[in-house]
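Data block below; observations after.
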Amino acid sequence: MGRKSSKAKEKKQKRLEERAAMDAVCAKVDAANRLGDPLEAFPVFKKYDRNGLNVSIECKRVSGLEPATVDWAFDLTKTNMQTMYEQSEWGWKDREKREEMTDDRAWYLIAWENSSVPVAFSHFRFDVECGDEVLYCYEVQLESKVRRKGLGKFLIQILQLMANSTQMKKVMLTVFKHNHGAYQFFREALQFEIDDSSPSMSGCCGEDCSYEILSRRTKFGDSHHSHAGGHCGGCCH
């Protein structure tokens, strides 16, 4: 009986430790989501005036955006990405994409030209993935006239800064394999790695999947196993 009791205590202790670790993860995500403006700590990154561009950048929850700005972001995403989606197993569905982009957890970086014309944006969230606190980048979309001028890279650098300042472990994103320009951009220019949770790494569908999950660790990230033992998903909402 003594041996069984000892094993039971060890299991209970392990469960308590795992729960405490997950509570700590969720506390960091909740703290990040309570911020008024995650970009406030980096005023120098509120402007981008290189390569012929002069734009201002703001960070807001989706609830703080004007409906016209949300409509612009959706329309730009559809223009840039609908064909890519239709070439994947996901397909393109207006309603599902709009619901994703207007979810209460959505944050936005918006780049404005002349303080009035939106020209680029990133939709991101502070969330939990596979037991880790992460900043997940859902979209980075640019109008054609501002591409290839460093603005997209600048927006991703802002995400990395905010992920570090909020103690997230990594920045994550999903990219289609057939979107060769974006894949090369993230892997080579921004040094993102294929995440352990990506289908090609996890053994789930692998070559049959049209996408990869990429990530780049922050100074708070490490190579240890996640708290969730491989289960992917959010917990803080």
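Here the Cβ of each residue, glycine as well, is placed from N, Cα and C on the backbone.
Feature annotations, courtesy of Swiss-Prot:
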type	residues	note
BINDING	TYR85, ASP127, VAL128, GLU129, TYR138, THR174, SER197, TYR211	substrate binding site
BINDING	VAL140, GLN141, LEU142, ARG148, LYS149, GLY150, LEU151, GLY152, LYS153, ASN179	acetyl-CoA binding site
DOMAIN	63-216	domain 'N-acetyltransferase'
MUTAGEN	TYR85 to Ala	Strongly reduced N-alpha-acetyltransferase activity
MUTAGEN	TRP90 to Ala	Strongly reduced N-alpha-acetyltransferase activity
MUTAGEN	GLU100 to Ala	5 times reduced N-alpha-acetyltransferase activity
MUTAGEN	TYR136 to Ala	Strongly reduced N-alpha-acetyltransferase activity
MUTAGEN	TYR136 to Phe	Slightly reduced N-alpha-acetyltransferase activity
MUTAGEN	CYS137 to Ala	Reduced N-alpha-acetyltransferase activity
MUTAGEN	GLU139 to Gln	Abolished N-alpha-acetyltransferase activity
MUTAGEN	THR174 to Ala	Does not affect N-alpha-acetyltransferase activity
MUTAGEN	TYR211 to Ala	Does not affect N-alpha-acetyltransferase activity
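In the three-state DSSP assignment, the secondary structure recorded for LYS153 (acetyl-CoA binding site) is helix.
Here the candidates are the recorded positions TRP90, LEU151, THR174. The one whose C-alpha lies nearest to that of TYR138 (substrate binding site) is THR174.
Taking only the Cα positions, the spacing between GLU129 (substrate binding site) and TYR136 (mutagenesis position) is 9 angstrom. Model confidence over the domain 'N-acetyltransferase' (63-216) is summarised by a mean pLDDT of 96. Within 10 Å of TYR136 (mutagenesis position), counting C-alpha to C-alpha distances, fall the following of the binding-site residues ASP127, VAL128, LEU142, LEU151, LYS153: ASP127, VAL128. The most crowded of the binding-site residues listed here (LYS149, LYS153) is LYS149, judged by how many other CB atoms sit within 10 Å of its own CB. A straight line from the CA of LEU151 (acetyl-CoA binding site) to the CA of ASP127 (substrate binding site) spans 25 Å. Neighbours of TRP90 (mutagenesis position), defined as other CB atoms within 10 A of its CB across all chains, total 15.
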